[in-house]
Amino acid sequence: MLSGWSVLKGGNMKYWDKALLSLFMCVSTLSIAATHAVAMEGMQMTKEAREIIAHPKGTKESRGVISLQDYIVEEQAMYDWLFKNHPIFTKYGGKTVGKLVVKDRGEEWIEEGRGNDFSKASKRSGGEGFSSMMYRVARNSTLQYPNKFIGPEKCGECHPAQYETWSRSRHATTIRFPGEHPEVNNKLNDPVFDKDTASILPQGITPDVVYCTVGHIRTKFGFFDAWLLRGTYHVEGGLLKNGTGQIVAGGNQWQRTWALNLSPEVAKKIKKWVPDFPVTLEEYGDNGGYVRGLASYAAKYKKSMSFQASTSYCEVCHPWKFDFKNESEFYAALGNAKELQKHTISKGVSCEECHGAGGHLEGGSGLLISNCERCHQRFSYSPDLMRNNPLNAGKPDLALSSKFKSMGPGCGSEGSQTYFTAHYEKGMRCATCHDPHDVTGNVTGEKGIKGVSYNSEQGYLSSLYSKPKLKKECTDCHKEQAYIQSKADTHSKNSCASCHMPFMMSCENFYAIQFQDQAGFDTQRRAHIWKIDVDPARKSLVAGSTSKDPRDGKDWHFERNEEGRNFVDLMWACARTTWADKDQAEAKGCHSPVVSELKETLHFKDQKQVYNEVMGWQTPVKDKFTQVKVGIQGLYSLLEVKKLAPSDKTRVYELIEKAQDTVDLIEKDGSWGMHGFKYTKQRLDAAVEYINEAQRIMKKSL
């Protein structure tokens, strides 16, 4: 071997150098190819999905019906395709700044919300069944071909009124193609507000490689790329369509609150009150990005990103359907945004998502239902609620809470919040109050916001608020409360929802600004709980026992009162900070230390301060209420033993009835002056005088 080497070396040194260089290049090329192959081959679905795929409990073919596990099995082909064909692998060689973390239906539909733990606590299937905590799965997914969808325009032929109201609702536009964004003049790569804030699409992502955006300017915008992969990344130093630059985890989701409302000046104001509140980009940490207003959602900035097909998460509640005849046509179109858009037969929460493919038409699926729970009853199982309440033993359903996004109740959890309220127990459901065809109402767009283009035909698209049209108002049922509130002065312009349905829900999982004890600041949607808990310390939202630090976001859940129901604590009811609540804006910011226009002494920075203020109203009312009740009881006792002239007796009874009317009104109202302090006190003062006059008549007749 050595002699041969020597001969070659001595015989033709120049030739041998070239040979070595060629050999080195071949080895390098093989190494790179091997690296790419490993990157692709190393990608696999989650252990939950793999376990179900490997050990199915029967099959769709054997049962004749599709069940939860079959939805997970059918997604395998989608992930196999993505692992081979997404540009992350074909153009970038699997190299990303930040780790790829696969998320699929197995994890989202089985494990998320502690589904496996709930199954073990359940008696169903001997504790070995499946439990989809977050979703009531749609009957049809985009992976099933052919489907019977005909599209909302076809439904509108026979249901024109319903179509028109639906078409101008946010349900209709939750999914939009590039070119359908009049509120920003379709400039998806330009900063929306100031030049130092984010654009709707992140760096390196151009409209031609985007299938759709998700969301509205009121809250957030995300995107799905042309391969129907969730946009959890951006591209630095190049463009996705060219395969240039580098894929970077996070910095992917446009956030209205951060981009518009949380200016550095506002952030500094909050930081004086909340020392850990972030001001600089660096202080937003994993949740931040490269520019103000573009957060890392389903990602940690430059550390990790979810590799997640549309089929496993967002598409459940932000759906679309294609008219492809078979799977081959579908997979042939993936990667071509225009082709996917051309074959989209419905998008958004359209008619057939609730009423079934084809609706009631001959050949359709025949479903004539409303299916709000599919998207608005996201649960999460809480071991803490099971342990902490003896009444819950053996009843895992009573230990359910809502799906939380870190420390805040997530979007789509309205129904799971309502589930543990007196309203739900009495039979109230979503459609009791809401018209599912007209969920947005007659919303007026913003005309004076820099960067927002007002369009009169689609005004709601440029609106920063949401005021849904309601079939039934609070006052239709709560007449005593409505009557007293109509007499109020201090809170006369407040709606019921202002206090009883505070904006405390997170759409964005913007955990960097979630400070729940201070009732802020990642707050885009109304809570659906209603019951205000008057307590100096008890909190609506609490960390789980597994949390080493409350800010780690582990197992946060709704606390329960003595009746086992959810409640709104005083800080959230009176002093929350949100920029999404039209009612709060019209009420001069209520008592928020950040946005309130009231005098400084009415800016409440902790719950004890709110409680003391409430006691200042309720205590004198309760004292006088007790005085009136005792007085009435005393008069009835005297009437049993004293004889009065008929006219005096009649007058005493009249006075007692007047006092009792006030007692009944105050008792049914239940706010002890909070709905209208002065009027409540005036009624009680009058009731005291009725008692006094009745007592004088009794004494005169002795």
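Sequential numbering from 1, following the chain as shown.
Including glycine, each Cβ sits where the backbone N, Cα and C put it.
Copied over from Swiss-Prot, here are the features:
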{"type": "BINDING", "residues": "LYS220, TYR297, ARG378", "note": "substrate binding site"}
{"type": "BINDING", "residues": "CYS351, CYS354, HIS355, HIS437", "note": "heme c 3 binding site"}
{"type": "BINDING", "residues": "CYS411, CYS507", "note": "Cu(+) binding site"}
{"type": "BINDING", "residues": "CYS430, CYS433, HIS434, HIS528", "note": "heme c 5 binding site"}
{"type": "MUTAGEN", "residues": "CYS574 to Ala", "note": "Impairs protein stability and abolishes sulfite reductase activity; when associated with C-587"}
{"type": "MUTAGEN", "residues": "ALA587 to Ser", "note": "No effect on protein stability and sulfite reductase activity"}
{"type": "MUTAGEN", "residues": "ALA587 to Cys", "note": "Impairs protein stability and abolishes sulfite reductase activity; when associated with A-574"}
{"type": "MUTAGEN", "residues": "HIS591 to Ala", "note": "Impairs protein stability"}
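Looking at the residues that bind heme c 5 per the record, CYS430, CYS433, HIS434, HIS528, the two CA atoms farthest apart are separated by 13 Å. Closest by Cα distance to CYS430 (heme c 5 binding site), from the recorded positions TYR297, CYS507, CYS574, HIS591, is CYS507. Comparing the Cα of ARG378 (substrate binding site) with the Cα of every entry in HIS355, HIS434, HIS528, these being the binding-site residues, the smallest distance points to HIS528.
Shown in sequence order, CYS372, GLU414, THR418, MET428, ARG429, ALA431, THR432 are the same-chain residues outside CYS430, CYS433, HIS434, HIS528 whose Cβ sits within 8 Å of the Cβ centre of the heme c 5 site. Among the recorded positions TYR297, CYS354, CYS574, the residue whose Cα lies closest in space to that of CYS433 (heme c 5 binding site) is CYS354. Working note on the recorded positions CYS411, ALA587: by count of other C-beta atoms within 10 Å of each C-beta, CYS411 ranks first. In the three-state DSSP classification, CYS354 (heme c 3 binding site) falls within a helix. Remark: HIS591 (mutagenesis position) has CYS574, ALA575, LEU598, LEU602, HIS603, PHE604, VAL610 as non-local neighbours, by Cβ distance under 8 Å and separation of at least 6 in sequence. Taking the Cα of HIS437 (heme c 3 binding site) as the reference point, the closest of the recorded positions LYS220, TYR297, CYS507, HIS528, ALA587 is HIS528. In the three-state DSSP classification, CYS430 (heme c 5 binding site) falls within a helix.
For the binding-site residues HIS355, HIS434, HIS437, HIS528, the ranking by surrounding Cβ atoms (within 10 Å, all protein chains) places HIS528 first. Relative to CYS507 (Cu(+) binding site), the recorded positions with Cα atoms inside 10 Å are LYS220, the candidates having been LYS220, CYS351, HIS355, HIS434, HIS528, ALA587.
In space, HIS528 is the closest of the binding-site residues TYR297, CYS351, CYS354, CYS411, HIS528 to ALA587 (mutagenesis position), judged by Cα positions. If you take the Cα of CYS411 (Cu(+) binding site) and the Cα of TYR297 (substrate binding site), they are about 14 angstrom apart, rounded to a whole number. Distance from the CA of HIS528 (heme c 5 binding site) to the CA of LYS220 (substrate binding site) is 21 Å.
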